[in-house]
Amino acid sequence: MAKKRESPKLIKIKDAIKLINQQVSLIGIVLEQREPKQCRNNDWICTLRIIDDTYPSPGLTVNVFSKTLEQLPQIKNHDDMILFTRIKMQTFDSGERVNAACSRWVSSFALFEGVDFVCYQCSTNFHEEEALYKSAMDDLRKVFAGCSQVIKAMQSISYRTKPCSEVFSFLREIKIGKRFDLVCRILHADEDTSAVFVWDGTDAPPASILAKRSEEDKAFSSLSVHTLLSRDVLLSFPTVGTILRVHLSSHLFYRVKPGDWVKLYHLLCEVDRGSWVIKVTSSTKVHHLAQDDRLVEKIMRIYDKRLSSKLGHISFWCFPSPPGLTETDDNCAPFVTLMDIITFPKVTCKYRCIVRVVAAYPWQVEDFCSDENRRHHQVLLTLEDSTATLEAFLCNKDAEYFWGLGFQDTETLRKKRNWLLGIRESSNFVAPRNPPWIECCILSYYTNKADPWNTRLYRIFGTRLLH
């Protein structure tokens with residue numbers, strides 16, 4: 001009969017640091033997790049700092065080794081506990097300091113969360129009976145129960161690469177060509193994790209549109225998030241706040257998943273076809289944050305306060321509303337964002353929103369009418385707010401009401417179109433356009449009853465341009 005494997009005896013960190021070159025087993029609260037690195041032998045290492053009631057400061061540094069990135073500890077929350085077995089205590093810095101090594105051959109670990117200490121990750125060689133350690137975890141939790149704010153403060157400091165030197169920007173503060181650091185939520189990651197979509201609840205500033213006149217006759221090509229992802233994916237996204245795409249090397253996003261909060265360091269913003277594009281630099285880094293990190297909580301407080309406001313679905317950049325540029329027939333309907341419209345659960349509905357008109361197709365006002373008698377008017381306008389772009393038709397009576405004139409006066413119509421799209425009258429060459437914000441009413445409808453969602457379209461109605 002095989003001899004039953006004995007479970008290792010737990011010791012406290014204060015005692016462990018005295019047992020140099022010996023293997024120990026212990027439980028601690030994770031205070032810090034540093035960015036993983038690849039070793040020369042192609043293994044991976046990440047460094048954790050843990051504490052217990054006997055060694056709350058500065059804590060014990062544990063270097064965890066694994067064959068792959070995915071096998072490294074992936075801390076989910078503040079106050080999560082980690083159980084290490086058979087880690088080796090060792091000295092460094094000429095014997096002045098002590099740390100521990102969690103070998104992938106001999107040592108093992110397990111991570112626990114919640115009041116019931118549910119194990120959510122363990123190394124492949126972890127074979128201990130979890131129940132044997134829950135009493136020790138419960139005792140440790142009770143010791144720190146009244147010190148959670150202190151632990152959070154210590155964790156907030158330890159997540160900094162240089163204490164008191166980090167300054168994070170909101171998306172509403174980005175500028176062309178200026179490097180910045182961002183705290184954001186990952187909403188979606190491509191299958192190969194080469195690109196992610198990020199959000200922080202704020203509105204990126206409207207980007208100037210730079211296009212040659214020869215290009216204006218082409219249909220507008222947008223890089224808006226809704227053109228890159230399916231509607232099913234968009235349904236899980238917030239409908240307020242700008243969502244931007246970030247391209248990163250797959251090794252930087254090796255364990256990023258939707259719902260994660262991260263710090264992105266050393267990003268760079270550019271504008272492509274009127275849309276913001278976030279690019280990485282040679283020094284870009286990704287650091288994970290716990291859901292209850294103070295920075296995350298601050299962002300969500302700001303976002304929740306915005307949603308509670310009647311004007312929360314209006315872009316920050318046109319707040320409170322563009323006065324006197326247009327008038328609408330439905331002044332009682334609440335304002336919505338374009339993402340609200342795109343993800344609305346019904347195919348047909350009426351909406352009121354504040355947008356910019358960033359493109360018109362066809363471009364020449366002489367082509368707005370499709371017949372010689374100039375009775376049938378149709379133009380496709382590309383609308384934009386801080387959340388998305390949306391193409392909406394402006395047709396016939398709705399168009400005549402919108403422009404406030406008949407279609408015979410092409411010169412006046414051209415001036416109104418130029419003002420609406422932010423075109424400078426005197427410019428014949430490449431010039432940036434910055435269209436004004438206008439209030440408008442939009443109707444969603446379908447053209448095929450048998451396939452309503454795939455034939456869903458939009459048109460502007462009940463809106464009059466006053467300029």
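Cβ from N, Cα, C; glycine included.
Just the original residues are modelled here, none of the noted substitutions.
Taken verbatim from Swiss-Prot:
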MUTAGEN   E35 to F  Reduces POT1A function in positive regulation of telomere length; reduces binding affinity for CTC1; has no effect on binding affinity for STN1
MUTAGEN   F65 to A  Almost abolishes POT1A function in positive regulation of telomere length; abolishes telomeric DNA binding
MUTAGEN   L132 to D  Has no effect on POT1A function in positive regulation of telomere length; has no effect on binding affinity for CTC1
MUTAGEN   S221 to A  Reduces POT1A function in positive regulation of telomere length; reduces binding affinity for CTC1; has no effect on binding affinity for STN1
MUTAGEN   E297 to F  Has minor effect on POT1A function in positive regulation of telomere length, reduces binding affinity for CTC1; has no effect on binding affinity for STN1
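Of the candidate mutagenesis positions, E35, F65, E297, the one lying closest to L132 (mutagenesis position) when CA atoms are compared is F65. In this structure the alpha carbons, written CA, of F65 (mutagenesis position) and E35 (mutagenesis position) are 13 Å apart.
By neighbour count, meaning other C-beta atoms within 10 Å, the densest spot among the mutagenesis positions E35, F65, L132, E297 is F65. Following the DSSP three-state reduction, the secondary structure of F65 (mutagenesis position) is strand. E297 (mutagenesis position) sits 22 Å from E35 (mutagenesis position), taking the C-alpha atoms as the reference points.
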